[in-house]
Amino acid sequence: MQQAQGLKRGLSARHIRFMALGSAIGTGLFYGSASAIQMAGPAVLLAYLIGGAAVFMVMRALGEMAVHNPVAGSFGHYATTYLGPMAGFILGWTYAFEMVIVAIADVTAFGIYMGFWFPEVARWIWVLGIVFLIGGLNLCNVKVFGEMEFWLSLLKVGAIVAMILAGLGIMAFGFSQVGTGHAVGMSNLFDHGGFMPNGVGGLIASFAVVMFAFGGIEIIGVTAGEAKDPQRVIPKAINAVPLRILLFYVLTLFVLMCLYPWPQIGSQGSPFVQIFSNLGIGSAAAVLNVVVISAAISAINSDIFGAGRMMYGLAQQGHAPRGFSKLSKHGVPWMTVVVMGAALLIGVLLNYLIPENVFLLIASIATFATVWVWLMILLTQVAMRRSMSREQVAQLKFPVPFWPYGPAMAIAFMVFIFGVLGYFPDTQAALIVGVIWVVFLVASYLLWCKPRAGQGQPVAEPAELHR
């Protein structure tokens, strides 16, 4: 096993670009959007626009730090540098926790999607199989991960664009009845209780699911340590975020809700598949099921990659067991991949014990972890700016826009989301679990890391360049 050699820079601009595209298209869109639609109705489009604006500010804050100092471990390392070791410890492990929880949601969605074709097969069997498959692939060279993400992302993007064009074609050419008795068109956005049928309360409630949908997009910052030219490719990837949000979330859900009455969109599978199946277009439903399965596989792949690299960075800083920093001959932190695979077996157990309730529970907990990570990223960027002179700020190659008002508004929005989780009964458990997790991390740091602080822990350095 390699220990002296660092992570390999095996991710090209093409890999990073499509990872940026693919990270916006996952379980939160293909499955979780059904719950968000039921909460807010067509007004969910506003929730995605507002949440997307806040997420873009998070990504720009992360991009400023990642371009300034591209390292393995990314924002966990930045938090240690600018907010202190405890903050880095809490942020790094909360991100790893987020990836575990999100991955459990993703493997659960994979099992649900497979039920479209094989309803008689127990879901936990599919979950177990995909955990072993993706875990094995992540033990390969990082280029294998990059290539897999490239092709899966290409498939997802192509399918979304094709679905949007097909939906617009159905509306434009008067394909208003497909044997279902339902009208097709923009009238569906207003005919079933209005554009905001559940009021402002429904719109606010949907933020818990909407923010979960954006979770994982920060993986672009984690890839900085393995990107061949981070100062060029990361800004391009991050600046494409607003367009991706408009295309993949707002326009996509707009078309879906125009095609089919939103009150009849259920949660027994992907709403994308349901709508085309109910419209009588069975072949399109089958193709879309392949796409959503691919999206779930891609998301699981990214989850394992992101958590593994964060734990590797934590180990370099002395915030995780030293074994997590061991590399295979392919330059992969193999121990962290094994740990992630073992953690995902919890998902297998949950799908065996409570198959009907597992997704909502996991998604709400993931929302807490996701928003906590974003809040810490924003606070870290503010702390970095405060530590810099005017000359240093002027030399930043990718500065955050609308400083300081943009980051301040994004910070306030993240705090607001915590309030949403605590206010609505369905998500209160997530806030409780999240608070317990943070308290556990604080206690763990004080008992484990702080006594060793004077022993001189290794510091994360930029990954070595291997072309």
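FYI, residue positions are counted from 1 along the chain as it appears here.
From the backbone N, Cα and C atoms, a Cβ is placed for every residue, glycine too.
For all the noted positions, this structure keeps the original residue and models no substitution.
Remember, predicted model here, so these are calculated numbers, not experimental data.
Annotated features, as they stand in Swiss-Prot:
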- Thr27 to Ala or Ser: Retains 60% of wild-type activity (MUTAGEN)
- Thr27 to Asn: Retains 20% of wild-type activity (MUTAGEN)
- Glu98 to Ala: Retains 80% of wild-type activity (MUTAGEN)
- Lys156 to Arg: Retains 40% of wild-type activity (MUTAGEN)
- Phe212 to Tyr: No change in activity (MUTAGEN)
*Considering only the mutagenesis positions Thr27, Lys156, Phe212, which residue has the minimal Cα-Cα separation from Glu98 (mutagenesis position)?*
Phe212
*At the Cα level, what's the spacing in Å between Lys156 (mutagenesis position) and Thr27 (mutagenesis position), rounded?*
12
*asked:* Need the DSSP three-state call for Lys156 (mutagenesis position) to compare against my parser.
replied: helix
*Residues that sit under 8 angstroms from Thr27 (mutagenesis position) by C-beta distance, when 6+ apart in the chain*: Val102, Ala105, Asp106, Ala109, Ala295, Ala296, Ala299
_Using Cβ atoms only, which residues of the same chain lie under 8 Å from Phe212 (mutagenesis position) while being at least 6 residues apart in sequence?_
Gly28, Gly32, Val102, Ala105, Ala363, Ser364, Ala366, Thr367, Thr370
*When a 10 Å sphere is centred on the Cβ of Lys156 (mutagenesis position), how many other Cβ atoms does it contain?*
25
*Around Glu98 (mutagenesis position), how many other CB atoms lie within 10 A of its CB?*
27
